[in-house]
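Notes follow the structure.
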Amino acid sequence: MRRAGAACSAMDRLRLLLLLILGVSSGGAKETCSTGLYTHSGECCKACNLGEGVAQPCGANQTVCEPCLDNVTFSDVVSATEPCKPCTECLGLQSMSAPCVEADDAVCRCAYGYYQDEETGHCEACSVCEVGSGLVFSCQDKQNTVCEECPEGTYSDEANHVDPCLPCTVCEDTERQLRECTPWADAECEEIPGRWIPRSTPPEGSDSTAPSTQEPEVPPEQDLVPSTVADMVTTVMGSSQPVVTRGTTDNLIPVYCSILAAVVVGLVAYIAFKRWNSCKQNKQGANSRPVNQTPPPEGEKLHSDSGISVDSQSLHDQQTHTQTASGQALKGDGNLYSSLPLTKREEVEKLLNGDTWRHLAGELGYQPEHIDSFTHEACPVRALLASWGAQDSATLDALLAALRRIQRADIVESLCSESTATSPV
């Protein structure tokens, strides 16, 4: 009996030990479930990856995931319960700096010249540094413009939100200062007329036969011809007056100038003589022809003994064409926007990113309903500029003024630098 009881007790202990082992293994399996959720059958619910949302949560069945739609929905977490979330829309004065993709939401930022107020979340216009103050921190994202009063030695003569205080101009040794530098205006310098450099003065009472210590002042309107060879100052024996001899280059300059002048005068006289002789022959030929005979063309060539042929009519037409072309190049098409090169207009379209073109349209006189109609076009900026460019008042000056009013000085500088680079001299 005792042996049977002992055997039963051992069996009970073995069963209890097996139950404990199974319980521990079952609890450990549940602890390794990353989601902490289980199906009705005890299976760990799986999580949806980044870019996927839960279409059907687990319960009777396992979790069902679906991919998020680009530019429509996104999911930036790994979850067994979160569905795809709708993308954020950039509205009003906001522009998109990063698009909405499957795993990341869109990132919006305020348009150029605006920043996001942290308290209201709205886009506010950047503060302008007044005259006498300069930029310390630029206006961007959630940071408004930070200005400072220009310290000594710097100035700012323009109110904007992009330029810091500039260092004052320091006049050179050959200049004199007309106006001091102030926090709101730069210093103004003027060239001093050229003078001879004074030499050291010998002590009084000395018997030195050196020349005068101060060279005479040369009037500013007279040009001084620099010498490449140093002036040599000698003293004639028995005389206190110095003898100044110039270098060889100074002696040759008048000779070269005389030869050049003689060549120019001779060439002008030769051309004048040939023209006078040609006119005389033309008059004699015209008198010998009948009255009803057609006069000779103005383009008749004039031959000289040297073999040089001059076509007076061609020269006249060429000069007239050159003057006309120069006048048109200087005058342009009345500075119309449509006269800009295609590449320059495309550059303006690229710079008008985000919703900046809406503000430009308002400055150009378009109503809100007309501005909204441009959004239906494939490229609203190009449609706006094409519509405005067709008007008679669509001048480049009007466009530059509108760009300055919306604080787009970068586009103004681009247009002005291009116009300067291509303008005729």
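Using N, Cα and C of the backbone, Cβ positions are placed for all residues, glycine too.
Where a substitution is noted, the model still shows the residue that was there originally.
Experimental mutagenesis at this site is recorded by Swiss-Prot as Asn61 to Asp, annotated: Loss of a glycosylation site. For Asn61 (mutagenesis position), the same-chain residues that are 6 or more apart in sequence and have a Cβ closer than 8 Å to its Cβ are Thr39.
Taking the Cβ of Cys257 (mutagenesis position) as reference, no residue of its chain lies under 8 Å away while being at least six apart in sequence. Quoting Swiss-Prot on the mutagenesis of Cys257 to Ala: Alters mode of dimerization, but does not abolish dimerization.
Cys257 to Ile appears in Swiss-Prot as a published mutagenesis result, with the remark: No effect on dimerization. Loss of dimerization; when associated with I-266.
Within 10 Å of the C-beta atom of Ala262 (mutagenesis position) sit 10 other C-beta atoms, taking all shown protein chains into account. For Ala262 to Ile, Swiss-Prot lists a mutagenesis experiment annotated as follows: No effect on dimerization.
All chains included, 10 other C-beta atoms sit within 10 angstroms of the C-beta of Gly266 (mutagenesis position). Swiss-Prot documents Gly266 to Ile as a published mutagenesis change and attaches the note No effect on dimerization. Loss of dimerization; when associated with I-257.
According to Swiss-Prot, the domain 'Death' annotation covers 354-419. Counted with DSSP, the domain 'Death' (354-419) comes out as 46 helix, 1 strand, 19 coil.
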